[in-house]
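What follows is a single structure, written as structure tokens, with notes after it.
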Amino acid sequence: MPTGFVAPILCVLLPSPTREAATVASATGDSASERESAAPAAAPTAEAPPPSVVTRPEPQALPSPAIRAPLPDLYPFGTMRGGGFGDRDRDRDRGGFGARGGGGLPPKKFGNPGERLRKKKWDLSELPKFEKNFYVEHPEVARLTPYEVDELRRKKEITVRGGDVCPKPVFAFHHANFPQYVMDVLMDQHFTEPTPIQCQGFPLALSGRDMVGIAQTGSGKTLAYLLPAIVHINHQPYLERGDGPICLVLAPTRELAQQVQQVADDYGKCSRLKSTCIYGGAPKGPQIRDLERGVEICIATPGRLIDFLESGKTNLRRCTYLVLDEADRMLDMGFEPQIRKIVDQIRPDRQTLMWSATWPKEVRQLAEDFLRDYTQINVGNLELSANHNILQIVDVCMESEKDHKLIQLMEEIMAEKENKTIIFVETKRRCDDLTRRMRRDGWPAMCIHGDKSQPERDWVLNEFRSGKAPILIATDVASRGLDVEDVKFVINYDYPNSSEDYVHRIGRTARSTNKGTAYTFFTPGNLKQARELIKVLEEANQAINPKLMQLVDHRGGGGGGGGRSRYRTTSSANNPNLMYQDECDRRLRGVKDGGRRDSASYRDRSETDRAGYANGSGYGSPNSAFGAQAGQYTYGQGTYGAAAYGTSSYTAQEYGAGTYGASSTTSTGRSSQSSSQQFSGIGRSGQQPQPLMSQQFAQPPGATNMIGYMGQTAYQYPPPPPPPPPSRK
């Protein structure tokens, strides 16, 4: 090429340093002196001096033009990006395989998150005053006597500790004197009365008091702090340009933060309150734009909020209402240093509300450091407790038996009309492997864990909520904060490392006042957690698997295999453990012992039969035969055998009138035993059989058996057929 063409080509290819620096400076709002210092950085040469450091009242990171912005990820569902769970993957938006000029060095990071944030020295005399007590006691509440207050708290299992004088609890939403637009949304969502944590939490939060709320999962804690926050914000001056949020909610995971933001949007839009949700794993641009426009409510995970505070994208000067949601979970995830850095940026006379499901010493220490003269509200037992609306079934098995038992259990669950199920596993690899195996066998399963990109996690949760994929396999990233109302089953494929995680896992079902069932596979390798699990079961009045008791008594000797015969040699009358054991065996033994399941997999059925199977309408069409011979085990006909089974000694009449009792057809077309006959072989003659599971709380009026009260029908399918007669030679 002639040399005369080199210079023009270079002029075209090389961008002007001054223009690029001016573009960056105008986007970041830098001054002229800063643009001059940033100009050499756009096209560095060997002689160029290093950029000068500009001193600001607030530290602000200057973006380097040499580092290119990442392209959008074109394949968000096919790549594994980032590491860790929750918010720890907040640095995913740096250049990687999807960025231009791949292989470039990532931007320089400081050693610890929040290292550049300095603790502010507050002078309360110079800070503007603000009001935080807006509670006006309703006349109906004011007329309550001390005795009636104590009875109301006892009935709702509310315990109040600390503080000078605690307001009386409310027992209706209008007692809290919320604005009419808030009451309208409550009525639209068909809320009739506040939950126990809301009964005492509303008066405390509206009074401007610091408080700690300890309650089980799904107890309505989100509304307990968001509705008072709306009242608090509406009594503050309007935001001005450059102001940060008035209400800050810290949450441990992205999923919980998004759910809180959805609730805040539902209740705040009528009063034109703006809210935003900032979390890692998502693009920073939209989140920064929301903060720059001004939001009254900010729901954030600690890591991403630290990033924005360090870079000067937001500030907490106007924050007067601080909420720490799932405080115990944030400490478990190692966010305590970030939380302390964030709280140091907020004025000390703020109102602080801390919410947790457990009360370990780490959470107590955090409350002592952040809260002033606080009142503690406990709903239920202060000890670790599970939701009493959850039926807990523990199956003691070996590690190698889990897959087989899981498939048998899923065959039973998928026959239910409401069959949304969450399966919890311990590791990300097992989560992917189990999902791959189940999908290969035709199960509509999807998975979620910390290595999934945020778009994929959102997509999976939407598919799960809509019912298109009723099986969700997850790690502990979803064990807290995931709020899906109609989850009916939770399966602990792997038992968690602590009883606290167990309680939060099974708490994904039976949200609010619903019922649910939790299955747990417990292996001898989980022996260290056995005693704590038994305490949780006893506190919830659940029957305890005798294998689990034997595992504790014998320190895991034999894996619980020998205890079976020991318990079965005793009388089965009035033995709740035996009835529990029989029910677990009947549910989980499957085809091998002649159970209620056919050998065909969910994926092997035709579209018509599969739809009927998923809708709980039986096994395919009403006239389809179940077994090798037509009419042998005909479902949907009202009896368990239209023809004789085997020889003449096993006739249909003898079977219907024998030990198994007569059967009746339910509305769904499935055959089930009546409650008076299902235990005909258990108990003493002339004595009313005990309800299955022997739950020790009051049975509702009109209920004929307790298992129906706990969310399951007594027997959804007919009993197994009798064994064939011995062959005669």
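Even glycines carry a Cβ here, placed using N, Cα and C.
Listed in Swiss-Prot for this protein:
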MUTAGEN   LYS121 to Arg  No effect on HDAC1-, HDAC2- nor HDAC3-binding, decreased ESR1 coactivation, strongly decreased TP53 coactivation. Complete loss of lysine acetylation, decreased stability, loss of ESR1 and TP53 coactivation and loss of HDAC1- and HDAC3-binding, no effect on HDAC2-binding; when associated with 108-R-R-109
MUTAGEN   LYS129 to Arg  Impaired sumoylation and decreased stability. Impairs interaction with HDAC1, but not with HDAC2, nor HDAC3. No effect on EP300-, ESR1-, DDX5- and YAP1-binding
DOMAIN    202-377  domain 'Helicase ATP-binding'
BINDING   ALA215, GLN216, THR217, GLY218, SER219, GLY220, LYS221, THR222  ATP binding site
MUTAGEN   LYS221 to Arg  Loss of helicase activity. Loss of splicing regulation in the estrogen signaling pathway. Reduced CD44 alternative splicing regulation. Does not promote ZCH3HAV1-mediated RNA degradation
MUTAGEN   LYS221 to Asn  No effect on transcription activation, when assayed in luciferase reporter gene assays using MDM2 or FOS promoters, either alone or in the presence of EP300 and KAT2B
MUTAGEN   THR222 to Ala  Decreased CD44 alternative splicing
MUTAGEN   ASP325 to Asn  Loss of helicase activity. No effect on ESR1 coactivation
MUTAGEN   TRP355 to Gly  Small decrease in CD44 alternative splicing
MUTAGEN   SER356 to Leu  Small decrease in CD44 alternative splicing
DOMAIN    405-552  domain 'Helicase C-terminal'
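Location within the structure of each feature annotated in Swiss-Prot.
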residue : record               : contacts (Cβ under 8 Å, 6+ apart)
LYS121  : mutagenesis position : none
GLN216  : ATP binding site     : ALA357, VAL379, GLY380, SER385, ALA386, ASN387, VAL503, GLY507
GLY218  : ATP binding site     : ASN387, ASP483, GLY507, ALA510, ARG511, SER512
SER219  : ATP binding site     : THR195, PRO196, ILE197, VAL379
LYS221  : mutagenesis position : ILE197, GLY201, GLY213, ALA215, ASP325, TRP355
THR222  : mutagenesis position : GLN259, VAL260, VAL263, ASP325
SER356  : mutagenesis position : VAL212, GLY213, ILE214, GLU326, ALA327, ASP328, VAL363
Express the distance between the Cα positions of THR217 (ATP binding site) and LYS129 (mutagenesis position) as a whole number of Å. 36
What does DSSP give as the helix, strand and coil breakdown of the domain 'Helicase C-terminal' (405-552)? 69 helix, 23 strand, 56 coil
If you skip the near sequence neighbours and keep only those at least six away, which residues in the chain come within under 8 angstroms of GLY220 (ATP binding site), Cβ to Cβ? PRO194, THR195, ILE197, GLN198, SER512
Tell me the coarse DSSP state (helix, strand, coil) of SER356 (mutagenesis position). strand
Same chain, 6+ residues apart, C-beta under 8 Å of the C-beta of LYS129 (mutagenesis position), given in sequence order: none
Quick check: which same-chain residues outside ALA215, GLN216, THR217, GLY218, SER219, GLY220, LYS221, THR222 lie with their CB within 8 A of the centre of the ATP site CB atoms? THR195, ILE197, ALA357
